[in-house]
Amino acid sequence: MSNPGGRRNGPVKLRLTVLCAKNLVKKDFFRLPDPFAKVVVDGSGQCHSTDTVKNTLDPKWNQHYDLYIGKSDSVTISVWNHKKIHKKQGAGFLGCVRLLSNAINRLKDTGYQRLDLCKLGPNDNDTVRGQIVVSLQSRDRIGTGGQVVDCSRLFDNDLPDGWEERRTASGRIQYLNHITRTTQWERPTRPASEYSSPGRPLSCFVDENTPISGTNGATCGQSSDPRLAERRVRSQRHRNYMSRTHLHTPPDLPEGYEQRTTQQGQVYFLHTQTGVSTWHDPRVPRDLSNINCEELGPLPPGWEIRNTATGRVYFVDHNNRTTQFTDPRLSANLHLVLNRQNQLKDQQQQQVVSLCPDDTECLTVPRYKRDLVQKLKILRQELSQQQPQAGHCRIEVSREEIFEESYRQVMKMRPKDLWKRLMIKFRGEEGLDYGGVAREWLYLLSHEMLNPYYGLFQYSRDDIYTLQINPDSAVNPEHLSYFHFVGRIMGMAVFHGHYIDGGFTLPFYKQLLGKSITLDDMELVDPDLHNSLVWILENDITGVLDHTFCVEHNAYGEIIQHELKPNGKSIPVNEENKKEYVRLYVNWRFLRGIEAQFLALQKGFNEVIPQHLLKTFDEKELELIICGLGKIDVNDWKVNTRLKHCTPDSNIVKWFWKAVEFFDEERRARLLQFVTGSSRVPLQGFKALQGAAGPRLFTIHQIDACTNNLPKAHTCFNRIDIPPYESYEKLYEKLLTAIEETCGFAVE
C-alpha cells in the first residue's frame with residue numbers, strides 16, 4: 001500500500017477557479033476593455049486563458065483549471081485587454097496577482113478570495129485598479145457539482161445591512177455604520193440598526209498593517225441573478241431621482257403631523273402626539289390664507305374651487321377625489337410666497353414711508369417671479385430673438401460613435417452657430433428632423449456624456465441618479481475640453497426647447513447660477529456627512545473627536561490627503577475652530593479639485609444661454625428647465641392624448657392605458673422616449689408636447705396592419721401607430737419589445 005505522505009515531495013494537483021474581476025481600470029476614454037485572465041504556473045510551462053468578456057470593467061468568467069503545483073512553484077494570474085494585446089509588447093495589461101508557495105498553502109480550500117490587482121513590477125508606469133476573485137481547491141476534495149456564486153455579492157452584499165467597508169490612508173480596512181454614524185475595526189456580523197452606539201461623527205484612524213481580506217464561498221452560496229440585482233438598483237436610483245423632479249413638490253409636513261383623508265374624501269391633518277386634528281394645512285401660515293386667489297394664477301390640472309353652504313371656499317381634487325380647505329397653489333409656491341414676504345418686511349423696515357398701502361397685495365408674489373411657466377415663456381421669447389432667421393446647425397453622427405462625433409462637430413462651431421435651427425441626422429438613416437430626431441440625439445448623447453464610465457462625472461450617492469463632477473477627471477488629458485462640450489450641449493438643449501436625460505445635484509445648479517453653497521446644501525448630496533457636520537456644530541467635541549484640518553479623498557483606489565488650510569494636518573479640531581472646520585470642509589466637499597472643470601462647463605453653457613437671462617430662476621427651477629419633468633402623470637397623459645381612427649372605448653386604447661399603468665416609472669419613460677424622442681415631460685405637462693410645427697399632442701393611431709408587426713413611432717409628430725391586436729397580452733408583449741429592442745429612423 002502506497003504512503004500518501006510520499007506525494008508531498010512531488011507536484012500537488014489543485015483546481016484554480018477564476019470567478020470574476022471588479023472595478024478594472026479604464027484606460028480608453030470612449031471604449032471599455034475586453035478583459036480576459038491568463039493563468040501561468042511560473043517555470044512549469046502550464047498556461048491557461050479564460051474567455052474574453054466584451055466591453056466591461058467587471059468581467060465574470062467562472063472558469064476553472066487543474067494545475068500541478070510543485071513545492072516552490074508560484075502562480076501568476078494576470079488580466080489583459082484583448083483589444084490592445086496585439087499592438088505592442090505588454091500592451092493591454094490591466095493588473096495581476098502573484099501567488100507564492102506560502103500564499104497558495106494559505107488560500108487552499110478556504111473558498112473564494114478577493115485579491116487586489118497589482119503592477120507587474122514596482123517601476124512599471126501602468127495604472128492598475130480593481131480586484132480579482134479566485135479559489136484554490138485540492139483536487140481530491142472537489143465534488144461533482146460546483147457551487148454557483150453570484151460575483152456581485154462578493155463585493156457588495158458581503159456585509160450586513162447598513163455597513164460599508166473603507167480603507168484608511170495607511171490601507172487598513174475599517175467598517176462604517178451608516179445608521180449610528182460610527183466606525184470600527186472589527187468586521188460586523190449584525191445589521192447596522194442593531195448596534196446602539198452614541199451618534200457621533202467619523203473618527204480618524206491610526207496606521208496599522210492591512211489584514212488580508214477574504215470572502216468565504218460558503219457565505220455566498222445563495223445565488224441571485226446579477227442582472228436582476230443590477231436592474232433593481234438601477235430602478236431604485238431612477239425612482240429616487242424622479243421623485244425629485246416634480247414641478248411643484250409641497251414641503252414636508254412639520255414633525256408630528258400626518259395627512260389623512262376621511263371616508264368622504266376630506267383631507268385633514270392630525271397631530272399624532274396630542275391627537276388634535278385640523279382642516280388647515282400646518283405648512284401654510286394662517287396669515288397667508290387671505291391672499292387674492294386671482295394673483296396666485298390658475299389651479300393645478302384637475303382642481304376646482306367650490307363653496308360650502310355657509311359660503312366658505314374649499315378645493316376639489318378630481319384626480320384623487322378628495323377635498324380640502326387649503327389652496328393647493330399656496331402649498332406649491334409656499335417657499336416663494338414666504339421669501340417675498342420676508343423681502344417686503346425688510347424693505348418696510350428700511351423705508352420711512354410705506355410704498356404698499358394694501359398689506360394683502362404686499363404679501364403676494366408678483367406672477368413673473370412666482371409662476372415658473374410664465375418665467376419660462378419670457379425666457380423662450382428672449383432666446384428666440386437671438387436665433388438667426390437663416391441657416392441651420394447641422395450635425396450628422398452615427399449611433400455607435402455618438403459621443404465622439406458630436407464632440408468633434410459641436411466644438412468646431414462658433415457659439416452663434418449653435419443658435420441656428422438644429423438639424424440632426426443619424427448616419428445610414430433617412431429620418432427628417434422636425435424635432436423628433438434632435439430629441440433622440442440629445443437623449444442618447446446625454447446618456448453617453450453623463451455616463452460615469454467615461455470619468456467626467458460620478459454619482460453623488462449610490463441610491464439616486466444624480467451626478468456631480470468627478471474630481472479625478474484629469475485622467476483624460478482633454479477633460480476640460482469635454483466639460484466645455486457638455487456645457488454647450490446643456491445650453492443647446494435649453495435654447496432649442498429640449499431636455500437632457502439626466503440630472504445633477506441641486507448645489508450644481510446653484511453654482512451654475514452663481515450662488516454660494518452652504519451646509520444645508522450638503523443634506524441632499526451626502527446626508528451622512530451632513531449629519532456628522534451638524535453634530536459637530538451642535539455638540540461639545542472636547543475629548544470626543546481626533547479630527548485635524550486634513551481630510552482624505554479616494555482617487556481611483558488611492559487615498560489622498562488634503563489639508564483644508566496650511567499645515568492643517570497638525571491643527572486639531574476643537575470647540576474654538578470647529579465652525580471654521582465645517583465651513584472649509586463644505587467648501588472643499590463641493591469644490592475639491594473641480595474648479596477648472598466647472599468653469600469649463602459653465603463657459604460652454606453661458607456661450608449658448610447668457611447667465612443674465614437666468615437671474616429670476618432658482619436652482620430647482622433651473623433643474624426643471626434643463627431636465628424637464630421626470631415624474632410622469634398618467635392622468636395628465638390621458639387627458640392630453642389625441643385619438644386617431646379609434647375612440648376611448650376601443651380595445652386598443654383601453655389596453656394601451658392598462659399597459660401604461662402597469663409599467664413602472666422607468667418603462668413609462670422609455671415608452672415616452674420611444675414615441676416622442678425624449679423621456680422628459682415639458683414643464684406645462686403633456687399639453688405642451690412639441691411637434692414639427694409647434695405644439696402637438698401625444699397621439700394613439702390605430703392602423704390597419706398585420707398584428708404580427710410591432711407598434712411604430714413617429715417622433716416628429718408624437719404619434720404611435722398600433723395594429724389591431726387581438727388581446728391585451730399581445731399588445732403588452734409587442735409594446736414592450738418595441739420600446740426595449742428597436743431603434744432607427746426612416747422616411748415613409
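Residue numbering: from 1, along the chain as shown.
Heads up, the Cβ atoms here are built off N, Cα and C, so glycines get one too.
Just the original residues are modelled here, none of the noted substitutions.
Taken verbatim from Swiss-Prot:
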DOMAIN    1-119  domain 'C2'
MUTAGEN   Thr56 to Ala  Increases auto-ubiquitination; when associated with A-57
MUTAGEN   Leu57 to Ala  Increases auto-ubiquitination; when associated with A-56
DOMAIN    157-190  domain 'WW 1'
DOMAIN    251-284  domain 'WW 2'
DOMAIN    297-330  domain 'WW 3'
MUTAGEN   Trp535 to Asp  Loss of catalytic activity
MUTAGEN   Trp535 to Ala  Loss of catalytic activity
MUTAGEN   His547 to Ala  Partial loss of catalytic activity
MUTAGEN   His547 to Phe or Ile  Activates autocatalytic activity
MUTAGEN   Tyr581 to Ala  Loss of catalytic activity
MUTAGEN   Cys716 to Gly  Loss of activity. Loss of ability to ubiquitinate SMAD1 and SMAD2 and no down-regulation of SMAD1 and SMAD2 protein levels
MUTAGEN   Cys716 to Ala  Loss of catalytic activity. Increases SMAD7-bound TGF-beta receptors in membrane rafts. Decreases interaction with TTC3. Decreased VP40 virus-like particle budding
Trp535, Tyr581 as mutagenesis positions, winner by CB count within 10 A: Tyr581
Among Leu57, Cys716, the most crowded of the mutagenesis positions [Cβ within 10 Å]: Cys716
Distance, His547 (mutagenesis position) to Cys716 (mutagenesis position) (CA atoms, angstrom): 58
Cα-to-Cα gap, Trp535 (mutagenesis position) vs Leu57 (mutagenesis position), nearest whole Å: 38
Arithmetic mean of per-residue pLDDT over the domain 'WW 2' (251-284): 76
Helix-strand-coil residue split for the domain 'WW 3' (297-330), DSSP-based: 3 helix, 13 strand, 18 coil
Residue from Thr56, Leu57, Tyr581 whose C-alpha is spatially nearest that of His547 (mutagenesis position), among the mutagenesis positions: Tyr581
Neighbour-count leader, CB within 10 A, mutagenesis positions: Thr56, His547: His547
DSSP-derived structure type at Thr56 (mutagenesis position), helix or strand or else coil: coil
Helix, strand and coil counts within the domain 'WW 2' (251-284) (DSSP): 0 helix, 14 strand, 20 coil
